[in-house]
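> One structure coming up, written as structure tokens, with questions to follow.
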Amino acid sequence: MQFSKMHGLGNDFVVVDGVTQNVFFTPETIRRLANRHCGIGFDQLLIVEAPYDPELDFHYRIFNADGSEVSQCGNGARCFARFVTLKGLTNKKDISVSTQKGNMVLTVKDDNQIRVNMGEPIWEPAKIPFTANKFEKNYILRTDIQTVLCGAVSMGNPHCVVQVDDIQTANVEQLGPLLESHERFPERVNAGFMQIINKEHIKLRVYERGAGETQACGSGACAAVAVGIMQGLLNNNVQVDLPGGSLMIEWNGVGHPLYMTGEATHIYDGFITL
């Protein structure tokens, strides 16, 4: 099997062309490949498939390092666009793809940046999914070590966002896994820890569902900005600094799609026997 190793701000991926080669992965195979000592090593495995809908260009599948399939990965989407362009699978600047939860448009810009239309943030608790009677801008979550206020939103995958005073000292290691597996998120959740620098600049760390804390989480950056805007804390264009680098997020509010812009880097190509 041919593959490419890529990263978006240090969030690393193995990307596989499932259009020109037949590929099938069991969860056990994915876990073995994800092992950084005995396999290739990655946060997520991305598979490019032929479109399920003839109106679209590709279908986009995402698997976490633990073998679980998920519906969205923003950093992965940028790498997906870079991959299909590099491999000559398309020459379009605007690439339309489907995911488990909907469609996306990925735009390859002239400055080497990728702009992703992430769709509209989803706030209805049942659709996140999150257990709550109605939408609120802040929810109280109780864990074994502390009670937190958080925003909850789906960007095609579930996110909870907690505001912290200092990103460096935030208790991500302990609180992250407790939020990820919190009973009010039946499909688990990506936990974001956001420090607001000003209305157009935040710092963020994300404990990702099925992957742990990563260098960057694109959908997590989108979720944090969406929550901050809904809570009246942020403007419509925000720079998000993650451990691996920065993203620009734009959102004009309810009824509008949210856009993420950032880099996608090709590291190397390889061949492995499964």
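The first residue you see is number 1, and the count goes up from there.
Every residue gets a Cβ built from N, Cα and C, even glycine.
From Swiss-Prot, here are the annotated features:
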ACT_SITE  CYS73  active site, proton donor
ACT_SITE  CYS217  active site, proton acceptor
BINDING   ASN11, GLN44, ASN64, GLY74, ASN75, ASN157, ASN190, GLU208, ARG209, GLY218, SER219  substrate binding site
MUTAGEN   CYS73 to Ser  Enzymatically active, but it adopts a more open conformation. It is able to catalyze both epimerization of DAP and HF elimination of L,L-3-fluoro-DAP and D,L-3-fluoro-DAP. Able to slowly eliminate HF but does not catalyze epimerization; when associated with S-217
MUTAGEN   CYS73 to Ala  Inactive as epimerase, but it is able to rapidly catalyze the HF elimination via abstraction of the C-2 hydrogen of the D,L-3-fluoro-DAP analog and is essentially unable to catalyze the same elimination with the L,L-3-fluoro-DAP analog
MUTAGEN   CYS217 to Ala  Inactive as epimerase. It is able to rapidly catalyze the HF elimination via abstraction of the C-2 hydrogen of the L,L-3-fluoro-DAP analog and is essentially unable to catalyze the same elimination with the D,L-3-fluoro-DAP analog
MUTAGEN   CYS217 to Ser  Enzymatically active, but it adopts a more open conformation. It is able to catalyze both epimerization of DAP and HF elimination of L,L-3-fluoro-DAP and D,L-3-fluoro-DAP. Able to slowly eliminate HF but does not catalyze epimerization; when associated with S-73
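Give me the local environment of each listed feature.
Contacts of CYS73 (mutagenesis position) defined by a Cβ separation under 8 A and a same-chain sequence distance of 6+ are given as GLN44, LEU46, ILE62, ASN157, GLY218, SER219, in order along the sequence.
Classification of CYS217 (mutagenesis position) by DSSP places it in coil, neither helical nor stranded. Here CYS217 (mutagenesis position) comes close to ASN11, GLY74, ASN75, ASN190, GLY192, LEU204, VAL206, GLU208, LEU242: these same-chain residues lie at least six apart in sequence, with C-beta atoms under 8 angstroms from its C-beta.
Taking all protein chains in view, 28 other C-beta atoms sit within 10 angstroms of the C-beta of ASN190 (substrate binding site).
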> Which state, by DSSP, holds ASN11 (substrate binding site): helix, strand or coil?
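Note: ASN11 (substrate binding site) is in a strand by DSSP.
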> If you draw a 10 Å sphere around the Cβ of ASN64 (substrate binding site), how many other Cβ atoms fall inside it, taking every protein chain shown into account?
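For ASN64 (substrate binding site), the 10 Å Cβ neighbour count is 22.
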> Tell me whether ASN64 (substrate binding site) sits in a helix, a strand or coil according to DSSP.
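For ASN64 (substrate binding site) - judged by DSSP and reduced to three states - the answer is strand.
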